[in-house]
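In what follows, a single structure is set out as structure tokens and then discussed.
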Amino acid sequence: MLKLVILCFALFYNTVSSTRFLFGVEVKCDFDEVFQLTVSHWEDDGNTFWDRDEDITGRMTMFARKKIFFYQDGHHGFEFGKLEPYGWFLHNCTKNGNFREYRHGLSSTSGSNGLEYIEYTMSEFLKIVRANKKSDRKLDKTYLWESYLHQFEKGKTSFIPVEAFNRNLTVNFNECVKEGVIFETVVHDYDKNCDSIQVRWFARIEKVCGYRVLAQFIGADTKFWLNILSDDMFGLANAAMSDPNMDKIVYAPPLAINEEYQNDMVNYVNNCIDGEIVGQTSLSPKFDEGKALLSKHRFKVGQRLELLNYSNSTEIRVARIQEICGRRMNVSITKKDFPESLPDADDDRQVFSSGSQYWIDEGSFFIFPVGFAAVNGYQLNAKKEYIEHTNKIAQAIKNGENPRYDSDDVTFDQLAKDPIDPMIWRKVKVGQKFELIDPLAQQFNNLHVASILKFCKTEGYLIVGMDGPDALEDSFPIHINNTFMFPVGYAEKYNLELVPPDEFKGTFRWDEYLEKESAETLPLDLFKPMPSQERLDKFKVGLRLEAADMCENQFICPATVKSVHGRLINVNFDGWDEEFDELYDVDSHDILPIGWCEAHSYVLQPPKKYNY
């Protein structure tokens with residue numbers, strides 16, 4: 001391996017003259033008014049930069065009050081050995097609001113009027129690499145966490161850790177991806193000169209932020225942000241297992257190695273291997289095995305299942321899986337399964353059309369196995385053949401026999417829930433009261449007074465509804481182990497709004513209402529157990545995440561924890577007003593660590609508006 005390292009490094013060291021660096025730039029304005037800042041590179045005014053890089057061009061305009069944080073590229077030239085950011089500023093951070101031009105110089109910010117320029121050398125943000133995947137133009141519009149990750153390096157923001165969330169991948173990597181772990185990664189310094197050979201080196205994880213890690217190359221100062229599910233990240237010794245003869249993979253350090261080793265590669269390699277790799281915790285082969293399993297899904301495109309009608313919750317319809325993305329599935333009602341003319345897709349998001357998007361997690365309360373409606377006597381809107389098919393399934397289950405499914409049916413076993421303790425289940429009674437986040441609402445920022453209306457035959461399922469004259473009309477089936485039901489008194493205890501029953505007059509008090517209705521509360525041990533305090537403490541105000549909008553579930557957005565209410569977090573979608581905030585249980589599959597979308601090639605919606 002030593003010869004390969006020296007040969008490869010010697011071959012390419014002389015062909016690449018500089019390495020790109022990122023500068024985090026903080027611009028402060030003395031005046032308490034919204035100001036405008038336009039940043040242009042040297043190329044804009046015809047000045048000659050000593051090593052022109054056509055990829056580093058363009059300009060951007062930003063608006064903010066008091067302060068803007070952004071980043072720009074610079075070069076580290078081996079010949080000159082210095083860092084150099086570059087750019088023109090046009091700004092109106094002045095007493096009279098008139099625009100001033102300011103050319104940035106490393107030594108001084110004089111002449112900037114009320115503007116102050118502060119620079120920080122930042123780590124490189126590496127885009128996720130997906131081998132053998134076609135490019136998707138939709139992903140050109142996806143939002144990236146680059147700016148916030150650079151702010152994290154300055155201690156100005158943070159993220160909810162992966163281990164705080166409910167399971168959101170089909171494979172769990174929490175135990176192997178940790179700070180201090182050493183792994184193999186691709187060195188892209190050689191890409192232009194090494195078409196048929198992949199060059200790798202070793203790096204150590206310094207910080208973990210969601211599915212992004214801040215890593216540093218062994219034996220170099222270079223740091224970079226990498227998605228752990230990128231095809232650029234490997235367990236240690238992966239190269240030897242993937243390419244035993246090392247015909248297609250070689251090891252070589254990044255070009256920006258520590259200066260004292262640039263002319264002594266033998267000592268450099270020995271120091272890296274003996275001093276920083278041998279005996280250290282490394283990313284195991286199980287990591288690579290786990291990544292390979294991510295492409296294997298429990299379900300398949302074309303399978304049919306039963307889907308609750310979100311606009312008429314007393315009805316179930318037949319739907320097909322159109323796309324699969326990790327645990328999330330795009331499902332829709334198709335002409336193939338519907339007994340009448342399909343509703344207009346503009347009025348019904350669950351109906352298939354060329355652009356239909358109805359994305360839900362595989363554990364969503366909206367979906368049921370084939371035969372659920374027949375087993376439980378629930379209203380089913382389907383073709384005659386399907387109804388007859390599911391009636392046979394229901395009869396087989398009733399007789400204790402194995403049902404005969406079609407090959408494309410999603411079965412009860414595929415959507416199985418955890419068993420319920422029979423002793424606890426006996427405590428459940430029709431009429432018992434609880435508090436509910438309405439999963440069919442257009443707003444998810446309060447709780448409602450609700451009741452158990454009836455039992456389903458399928459174990460653990462109930463028909464529930466919000467108290468009031470429309471309780472039956474708006475009722476729906478749900479498994480007792482869910483993220484929407486909470487015990488009586490939860491809203492008051494955790495400072496949330498409790499919506500009283502429709503047509504209720506006066507001030508609502510639970511004790512008075514229960515006495516008036518001659519009702520009792522659903523016992524505490526029927527609800528999901530409260531997570532440990534250690535886990536709840538990982539959800540702090542100001543931490544960032546990705547969240548699926550429960551009103552329009554095809555959209556996953558960058559978001560921030562605004563407040564914490566026991567096991568519920570109030571989430572604000574970045575750039576949106578607080579009226580659009582939504583409450584999520586910490587076990588919800590609709591909240592995700594940062595980096596989930598890019599890891600699954602799913603579009604992360606940009607914030608509605610930028611202020612940096």
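Heads up, residue numbers simply count up from 1 along the chain you see.
Even glycines carry a Cβ here, placed using N, Cα and C.
Residues as originally present; substitutions not included.
Quoted from Swiss-Prot, the note on mutagenesis experiment P253 to S is: In allele lin-61(n3624); does not affect binding to histone H3 trimethylated at 'Lys-9'; multivulva phenotype in combination with lin56(n2728). When other Cβ atoms within 10 Å of the Cβ of P253 (mutagenesis position) are tallied across all protein chains shown, the result is 26.
Under the DSSP three-state reduction, F368 (mutagenesis position) is assigned to strand. Its Cβ taken as reference, F368 (mutagenesis position) is surrounded by 25 other Cβ atoms within 10 Å in the chains shown. Quoted from Swiss-Prot, the note attached to the mutagenesis of F368 to S states: In allele lin-61(n3736); reduces binding to histone H3 trimethylated at 'Lys-9'; multivulva phenotype in combination with lin56(n2728).
Within 10 Å of the C-beta of G371 (mutagenesis position) there are 27 other C-beta atoms, taking all protein chains into account. Among the mutagenesis results in Swiss-Prot, G371 to E has the note: In allele lin-61(n3807); abolishes binding to histone H3 trimethylated at 'Lys-9'; multivulva phenotype in combination with lin56(n2728). The residue drawn here is the original one.
According to Swiss-Prot, the mutagenesis experiment S475 to N carries this note: In allele lin-61(n3447); reduces binding to histone H3 trimethylated at 'Lys-9'; multivulva phenotype in combination with lin56(n2728). Same-chain residues at least 6 positions away in sequence with a Cβ under 8 Å from that of S475 (mutagenesis position) are, in sequence order, S313, T314, L453, I463, V464, G465. Following the DSSP three-state reduction, the secondary structure of S475 (mutagenesis position) is coil.
For the published mutagenesis D549 to A, Swiss-Prot gives the following note: Reduces binding to histone H3 trimethylated at 'Lys-9'; in isoform a. Taken residue by residue with DSSP, D549 (mutagenesis position) is part of neither helix nor strand, so it is coil. All protein chains included, D549 (mutagenesis position) registers 19 other Cβ atoms within 10 Å of its own Cβ.
Long-range C-beta contacts of F573 (mutagenesis position), restricted to its own chain and to partners at least six residues apart, with a cutoff below 8 Å, comprise A547, D549, C557, P558, A559, F580, D581, E582, P607, K608. Swiss-Prot gives this note for the published mutagenesis F573 to A: Abolishes binding to histone H3 trimethylated at 'Lys-9'; when associated A-576 and A-580, in isoform a.
Among the mutagenesis results in Swiss-Prot, W576 to A has the note: Abolishes binding to histone H3 trimethylated at 'Lys-9'; in isoform a. The residue drawn here is the original one. When secondary structure is read from DSSP and collapsed to three states, W576 (mutagenesis position) falls in the coil class.
Under mutagenesis, Swiss-Prot gives F580 to A with this note: Abolishes binding to histone H3 trimethylated at 'Lys-9'; in isoform a. All protein chains considered, the CB of F580 (mutagenesis position) has 17 other CB atoms within 10 Å.
When the alpha carbons of F368 (mutagenesis position) and W576 (mutagenesis position) are compared, the span between them is 33 angstrom. Put simply, W576 (mutagenesis position) is 44 Å from P253 (mutagenesis position) when counted between their Cα atoms. G371 (mutagenesis position) and W576 (mutagenesis position) have their C-alpha atoms 41 Å apart, to the nearest angstrom.
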